[in-house]
Amino acid sequence: MPRAPFSLLALVLGLAFLAWAFSLAGTVGAPSGTVNYTTFLEDLKAGRVKEVVVRAGDTRIQGVLEDGSAFTTYAASPPDNATLEGWMARGVSVRVEPPQGQNALGFLWPLLLVGLLIGALYYFSRNGRAGPSDSAFSFTKSRARVLTEAPKVTFKDVAGAEEAKEELKEIVEFLKNPSRFHEMGARIPKGVLLVGPPGVGKTHLARAVAGEARVPFITASGSDFVEMFVGVGAARVRDLFETAKRHAPCIVFIDEIDAVGRKRGSGVGGGNDEREQTLNQLLVEMDGFEKDTAIVVMAATNRPDILDPALLRPGRFDRQIAIDAPDVKGREQILRIHARGKPLAEDVDLALLAKRTPGFVGADLENLLNEAALLAAREGRRKITMKDLEEAADRVMMGPAKKSLVLSPRDRRITAYHEAGHALAAHFLEHADGVHKVTIVPRGRALGFMMPRREDMLHWSRKRLLDQIAVALAGRAAEEIVFDDVTTGAENDFRQATELARRMITEWGMHPEFGPVAYAVREDTYLGGYDVRQYSEETAKRIDEAVRRLIEEQYQRVKALLLEKREVLERVAETLLERETLTAEEFQRVVEGLPLEAPEEAREEREPPRVVPKVKPGGALGGA
């Protein structure tokens, strides 16, 4: 059956070719002996032409010479009566034939060809609906995936978003028993917009709603609607909602709705581009739901600031549910969910791992456990150990360890003092985070890093931010103190310090010279954000100077601290050169001057030192 459209197309092309061939069948083929018009006139004057045949209105002249040979020539214009009489005066037999009537197929074959093609397209559109790949107009059909069976995911499989689940339980009750709400005259929200940074589980939560309510789940992406063909997006929106009505009660989920729901008038093409037509159709369809239609539209975005206001008004996306990165309790619950089916060793402490992964979202935690499982399988172990999880966390944050990279003794020494500087500043500064781990094992683009012991915190004080800047600058300060020289390793440290200092001045009102004034508006908070400048060039110069002074003050402060703790700095750096990695407990013992236990495993022998391309030292908080 799938080959039928191709057979029909071959038939159409064959008929078109026959029509063209028949159109030429009635015409006289060009005979042999074609001569130019000058030769014909010379033969005419010489009396060698016996007979000519002309057709009225035709420039072609056919004839026979005295020797019996046939010829054909072409004049610039059809011969007139005077010309023909002149030829007859020379004794030439002239026969004039009426204009040749084109056969019907020859005259109508272009129209016939067009008609056949239109008929074929109509056939495709009518009979190819069984499968989108067989239909000539399948690009107007929605690309949504319809899961007629309820997803197996339920609220039990979602963690770290308890408030969002509470908000959505009402939607679940409506989908389970819509008549109860209709009898009370209640109008359930037509649309629910899930807002949050990437990876927090917006799509997972939408599937859980469908699974909890046991209704079909229809999912599409915002980019599925917009195409280069005008009107395709609107047609796909109509088809999507027609599909939803056939499967009601159901959930329609549109992921990354900002691809189609961007504010109108802000893109290329003004009010006439394809994306805006698609958005208009989406608005119309959401308005077109009858009161008793049990269809709930859910959408997800991490850019709510660019959505069209008409999309967010009551009656469309009535509710916006913000889903943020989980706290320590939520992270532990997420880890336990993703740890199902994975053999964990007895030393695994998921609560401790949750404390050590602030800022991780659900996707990060799932990836962490998967990396740990891969590491355990690679090493031939039958269970995942805490060491595997720690290594996986480092891989997720900083990249895989470059065990084959052998540094020169000078580079290792610089890296050790650089990271020791970060660690001592984080340890001794009152409002800093403390040290979770410090290492000089290269990872990603870093030759080493200091991982701070951060906690979930929503409010950052001015003193804490100043200490953060000082910790970021401590690596460069240690280099200057020990080597009386500086390297390029603090590039990323400077970026972090400068960004914090600038935001303290322009956004958070933490500088006495500028006061509680917002000089910049930060947009797009879920994707890292960018600043919209709202001040003059003169103010910009003052801000730049204030940023420089603030950073210089913190640099001198942390440099003085490291000079005071020079002996401890040497001790930590030398221990790093010996052991490469220090945990929080080991670092504390080194700072206090206590001996360390021997490593559990013998260190693998390294290759002889060799010169390698310079890679910038730094850390999770510090260098690049």
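Using N, Cα and C of the backbone, Cβ positions are placed for all residues, glycine too.
DSSP assigns Glu419 (active site) to a helix in the three-state reduction. In the shown protein chains, 31 other C-beta atoms lie within 10 A of the C-beta of Glu419 (active site). If you look up Swiss-Prot, you'll see Glu419 marked as active site, on the strength of sequence analysis.
Taken from Swiss-Prot, the feature ATP binding site covers Ala159, Gly199, Val200, Gly201, Lys202, Thr203, His204. The number of other Cβ atoms within 10 Å of the Cβ belonging to Gly199 (ATP binding site), over all protein chains shown, comes to 16.
Every protein chain shown contributes to the tally, and the Cβ of Asp493 (Zn(2+) binding site) ends up with 27 other Cβ atoms within 10 Å. The feature Zn(2+) binding site is assigned by Swiss-Prot to His418, His422, Asp493.
Long-range Cβ contacts of Gly399 (mutagenesis position) within its own chain (separation 6+, distance under 8 Å): Arg443, Gly444, Arg445. For the mutagenesis experiment Gly399 to Leu, the note given by Swiss-Prot reads: No effect on protease activity against alpha-casein.
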Closest of Glu419, His422, Asp493 to His204 (ATP binding site), Cα positions, recorded positions only: Asp493
From His418, Glu419, His422, Asp493: recorded positions whose CA lies within 10 A of Thr203 (ATP binding site): none
Cα-to-Cα gap, Ala159 (ATP binding site) vs Asp493 (Zn(2+) binding site), nearest whole Å: 35
Shortest C-alpha distance to Lys202 (ATP binding site) - which of the recorded positions His418, Glu419, Asp493: Asp493
Additional residues around ATP, ordered along the sequence, whose Cβ is within 8 Å of the centroid of Ala159, Gly199, Val200, Gly201, Lys202, Thr203, His204: Val158, Ala161, Gly196, Leu205, Ile323, Val361, Gly362, Ala363
Whole-number Å value for how far Glu419 (active site) lies from Asp493 (Zn(2+) binding site) (Cα to Cα): 11
Rounded Cα-Cα span from His418 (Zn(2+) binding site) to Val200 (ATP binding site), Å: 35
Residue pair Gly199 (ATP binding site), His422 (Zn(2+) binding site) - Cα distance, angstrom, rounded: 30
Neighbouring recorded positions, C-alpha within 10 angstroms of Gly201 (ATP binding site) - of His418, Glu419, His422: none
